[in-house]
Amino acid sequence: MEVVDETEALQRFFEGHDISGALEPSNIDTSILEEYIGKEDASDLCFPEISAPASTASFPHGPPAIPGSSGLHHLSPPGSGPSPGRHGPLPPPTYGTPLNCNNNNGMGTAPKPFLGGSGPPIKAEPKAPYAPGTLPDSPPDSGSEAYSPQQVNDPHLLRTITPETLCHVGVSSRLEHPPPPPAHLPGPPPPPPPPPHYPVLQRDLYMKAEPPVPPYAAMGPGLVPPELHHTQQTQVLHQLLQQHGAELPPHPSKKRKHSESPPNTLNAQMLNGMIKQEPGTVTALPPHPARAPSPPWPPQGPLSPGTGSLPLSIARAQTPPWHPPGAPSPGLLQDSDSLSGSYLDPNYQSIKWQPHQQNKWATLYDANYKELPMLTYRVDADKGFNFSVGDDAFVCQKKNHFQVTVYIGMLGEPKYVKTPEGLKPLDCFYLKLHGVKLEALNQSINIEQSQSDRSKRPFNPVTVNLPPEQVTKVTVGRLHFSETTANNMRKKGKPNPDQRYFMLVVALQAHAQNQNYTLAAQISERIIVRASNPGQFESDSDVLWQRAQLPDTVFHHGRVGINTDRPDEALVVHGNVKVMGSLMHPSDLRAKEHVQEVDTTEQLKRISRMRLVHYRYKPEFAASAGIEATAPETGVIAQEVKEILPEAVKDTGDVVFANGKTIENFLVVNKERIFMENVGAVKELCKLTDNLETRIDELERWSHKLAKLRRLDSLKSTGSSGAFSHAGSQFSRAGSVPHKKRPPKLANKSSPAVPDQACISQRFLQGTIIALVVVMAFSVVSMSTLYVLSLRSEEDLVDADGSLAVSTSCLLALLRPQDPGGSEAMCPWSSQSFGTTQLRQSSMTTGLPGTQPSLLLVTKSASGPALRALDLCSSQPCPIVCCSPPVSSPATDPALGPTLTPTPSPSSNPKHSGPGQMAPLPVTNIRAKSWGISANGISYSKHSKSLEPLASPVVPFPGGQSKTKNSPSFNLQSRARRGAPQPSPSPAQFTQTQGQLDPAPSLTSIQLLENSMPITSQYCVPEGACRLGNFTYHIPVSSSTPLHLSLTLQMNSSTPVSVVLCSLTSEEEPCEEGGFLQRFHPHQDTQGTSHQWPVTILSFREFTYHFRVTLLGQANCSSEAIVQPATDYYFHFYRLCD
């Protein structure tokens, strides 16, 4: 070709194009001009052929040019004869012809014949030339984008195009044969038998270039000359397209989200998280047939690319040469391999697809009315969708294009489609794309497509041709959503909680008798479609990490994954975590509810059932989790723990390894939960250890006692045999024989020693005998005296029916002298229910053997709940404080109240219901003041720490549920301090059960704040102690509670009331010298719903606080106040003694 100057080059360039209305900078292909201007030596630069008269075209110099053609030339099928340009005949195959610049787009030199035999034909994808008046649709700087759509110049066709008309648009042009060559050109030589013609594509249809075919050596046996000629033409065409595409600079701002590697192979770069490949990347065929991809070789036969207004790129993959005949093509069954490859790779972030409405898919049948297997159908999103971590969804900018590629594998040759009306003959297949709303799948979103002039038109379905036993690849680009999703604006830099989403549906439909039937469809993940102005949204880098309110802190909204891009918790770490500090857990009682004590025995049993093992993780799991596979571990098995402790095991879903293996329902263990089980088990072991230590101590004490007894027995035996055996024998012999016969016996002894020894022995024995007699006599007198005193005391204490027998040991303890400096001790009294009693030895302990039995007074009674005693000890060991029985008249402080004694409460006896003065108790009434009253009748020994409360001296003994008789008329009027009404469940329930019109004010709850000890109806002892208007609570105080301890009594009411302390009384002398009752100002009251009164543990054995609850502002402690609505509360404290 001759070298031309710049002016002629520009003239030739613009003469080859119809530039009317298409001279925008984005539409003019100036690559040839820039190449010519940039090169100094442009001798090798080739321009497209300029239209010239037909007479000037000479056949030896190359094929004639088509008027208005530029760039690529259409390739006629092999055997169809040479053609000039698109329709002209090709010259006969020649050998050794040099490559002409005008033929570098597909008309290369005729290759040499291949002599290796026949092989499978390899068809090249047809390429349409640039039509006059149009330019290449894609700008030269957007090589990564899809080709632009072809144009339909008829406006009426654009408005009336429907899926029904898709099957017939351009059919005549596609099926017409190439016109004969011009008459002035010489005719071509006789062609071989013509194969099926390629369809004549419309002028504006451009097909995307596919990867080059494998080398000739991989083609199998030799090819026949026509197939060889066409194969070599295809090789040259693909090489030129690849070289031309490589010169186009890629767009720097495009993000690659999907790989165009072979669909059924897993690229090593994908596993390593490297940059993903773009469409058109050259990928060599794998050496092993088992992993071979479906080669993208176009088959023979007509090509149906679609209507004139839809851009698409179709490629078909034939069965590889090594595939055995009769077996299904691996290219048609590639979905399983693709799922195990890039789709399940955790480092491969791409939008996912899933089948859509499978229950509506139709079935295909062949010409013999046999049902065909399900076709393979896969959709890939090539570009346009970027994953946003902050939004946890894929984002598509409305101004940007998105592109999808569909792979369709057809098994068999379909002729009919099954419909509800029966089998219908097929007209055509087409792809339909539309969007749906996530919250309403029945609402469709239209898809638009950009044209070459940047305008947008509604997207119409793409007609595709599906040859049998082949895979068809369809690429549709330059797509947009017609609208954006709702609620896209962020709130304070965070994703909108009301964000709406779209989903893209790509469906393959069949057209039969003016009806459409879905054969396969896939739907994408949720998509956010944003407006065209990206400034409305903050970048992901600003949204992910933001500055917190505190200095030098940042926060992230959402989940965080380290070494993983799919965190299912707030923080997921694949690898080891090093913590130099401590891990904190919430444990505040105020944030908890339903708190219950655990059974440590069960925890010990569960821990004993758990198996502890040594193990190592599998290499594939260690690689995906980021841990070392060789490091030995010690732990438990989740499946075994799930059977023992199900709440400690959690299912986290499926785990996919790098090699494609999957663990379904992967289980993880909450070791914190197992740790707490260990704490409970250790507590139970501590209890068992303490019990064993106590038993060992008891055994050691008994062992020491037995050893002492053995030593004493041995000393007695040796002393009696060594010291008194000789003297005793002489004394017995001297008393039995006459004195005058003794000298012969003494003659054998020494004369001076025998008389002295006999005299001393006799005097010693006589003195010892006299002393023993005196001691025995004194013991008998003492025992008799004590017995008489005990009988007299019992007569004073026991009632007329003799229902009580007092232990003699208790009286002995009272008469035993006490150390003035030590603490006074009282006899332990067991709780009783009055009836016929019996005296027995009690050996009850707290489960510890070897405790000395104590003499306790018990009765047979029904069991009841144990009362909680007031036990507060500030320092260990706790001193035992016990008061002695009173020996004088009741002592009161005249300044405590208006009277010396409090107003007694109504008695259970009707004739003592009114107020009156209490009578002092007799001195001999010792037992009544320390008597333990309980409904359960359980006696406690010396070592018991939860003693039953001791009853008040003013409480009449109630009738218990004993097995013996009971006196219903039994009363102690002379000893009654105040009557006791019948017990009730709670103070608040009296008001509800009486049903009175004007109920007396009462309290809803009472407790001691220092140890949160509630005072409930359990302390209403005996029966009838609590009733409407009068509540008497008997509160036991343990012997370890120190004297002068200040407590706070909190009383709550449902309505505002007034509470006043009326009196503080005691009938006994103080336990220590100088003890006195507290003075207080009378008629001090508190008002409201919550009242707190100070209470002091006085140095008295028993003392009583009297509070009165009245209406608001009517506090009065006088006896006349009984007429007004008021409730009296008596809190009787009594000290327990071991």
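From the backbone N, Cα and C atoms, a Cβ is placed for every residue, glycine too.
Just the original residues are modelled here, none of the noted substitutions.
Features as listed in Swiss-Prot:
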MUTAGEN   G384 to R  Does not affect subcellular location. Impaired DNA-binding
MUTAGEN   K399 to A  Abolishes DNA-binding
MUTAGEN   R454 to A  Abolishes DNA-binding
MUTAGEN   E469 to R  Loss of trimerization; when associated with 439-E--L-441 DEL
MUTAGEN   R478 to A  Abolishes DNA-binding
DOMAIN    587-696  domain 'Peptidase S74'
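The highest number of surrounding Cβ atoms within 10 Å, among the mutagenesis positions K399, R454, R478, is found at R478. The domain 'Peptidase S74' (587-696): residue composition by secondary structure is 56 helix, 16 strand, 38 coil, according to DSSP. In the structure as shown, the Cβ atom of G384 (mutagenesis position) sits within 10 Å of 28 other Cβ atoms. The DSSP secondary structure for R478 (mutagenesis position) is strand. Counting only the Cα atoms, the space from G384 (mutagenesis position) to R478 (mutagenesis position) is about 9 angstrom. When the C-alpha distances from E469 (mutagenesis position) to the mutagenesis positions K399, R454, R478 are tabulated, the minimum falls on R478. Annotated pair R454 (mutagenesis position) and R478 (mutagenesis position), C-alpha to C-alpha distance, rounded: 10 Å. Across the domain 'Peptidase S74' (587-696), the prediction's mean pLDDT works out to 91.
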